[in-house]
Amino acid sequence: MLYHLFVNNQVKLQNDFKPESVAAIRSSAFNSKGGTTVFNFLSAGENILLHISIRPGENVIVFNSRLKNGAWGPEERIPYAEKFRPPNPSITVIDHGDRFQIRFDYGTSIYYNKRIKENAAAIAYNAENSLFSSPVTVDVHGLLPPLPPA
């Protein structure tokens with residue numbers, strides 16, 4: 001299913017993002033002077049299952065999760081430098097059941113162990129001065145996308 005996700009908004013997914021699902025987030029532009037840009041994968045109960053915070057000013061990408069009214073867990077960080085290539089950066093997230101696999105522009109994968117074992121029902125996109133276009137497209141499907149009709 002294809003969604004158009006505008007900055008400072010979220011989309012409710014038609015079907016849960018669950019194990020064996022893939023979400024491909026694609027931007028039509030890259031703002032090299034952009035600031036902190038965040039994508040959150042949210043459960044139906046609004047728990048943040050996967051928090052991806054891209055912070056170019058700190059040269060870091062942070063991964064985390066938290067219960068709706070809980071505290072953030074320990075941050076997991078990787079360097080930001082050279083993760084995105086203009087003009088059309090992308091982020092791909094694969095749910096493997098016990099962990100998420102995250103790829104930036106089809107580069108090396110990062111693995112984030114799930115701390116909250118729920119399915120995502122929505123994806124949120126937040127920024128004041130986004131690195132990416134508004135909207136971004138979000139394509140959510142199974143590991144093998146359905147074949148077109150014959």
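The backbone N, Cα and C atoms fix where each Cβ goes, glycine too.
Worth saying up front: this structure is predicted, and the values here are computed from it rather than measured.
Here Swiss-Prot flags 9-141 as domain 'Galectin', drawing on sequence analysis. Across the domain 'Galectin' (9-141), DSSP helix (H, G, I), strand (E, B) and coil residues number 3 helix, 73 strand, 57 coil.
Residues or ranges marked as carbohydrate binding site in Swiss-Prot (evidence: experimental evidence): H51, R55, N64, E75, R77.
Per Swiss-Prot, mutagenesis R55 to A is noted as: Completely abolishes carbohydrate binding. Loss of toxicity towards C.elegans.
In Swiss-Prot, the entry for mutagenesis W72 to G states: Completely abolishes carbohydrate binding. The structure shown retains the original residue.
Under the heading of mutagenesis, Swiss-Prot lists P146 to G and annotates it as follows: Reduces the stability of the tetrameric structure.
The annotation that Swiss-Prot gives for the mutagenesis experiment L147 to S reads: Reduces the stability of the tetrameric structure.
Swiss-Prot lists P148 to G among its mutagenesis entries, and the accompanying note reads: Reduces the stability of the tetrameric structure.
Separating the Cα atoms of N64 (carbohydrate binding site) and W72 (mutagenesis position) is a whole-number distance of 7 Å. Taking the C-alpha positions, the distance from R55 (mutagenesis position) to W72 (mutagenesis position) comes to 17 Å. One way to see the shell of the carbohydrate site is to take the Cβ centroid of H51, R55, N64, E75, R77; the remaining same-chain residues with a Cβ within 8 Å of it are I52, S53, V60, I61, V62, F63, E76. Among the residues H51, R55, N64, E75, R77 said to bind carbohydrate, no two Cα atoms are farther apart than 14 Å.
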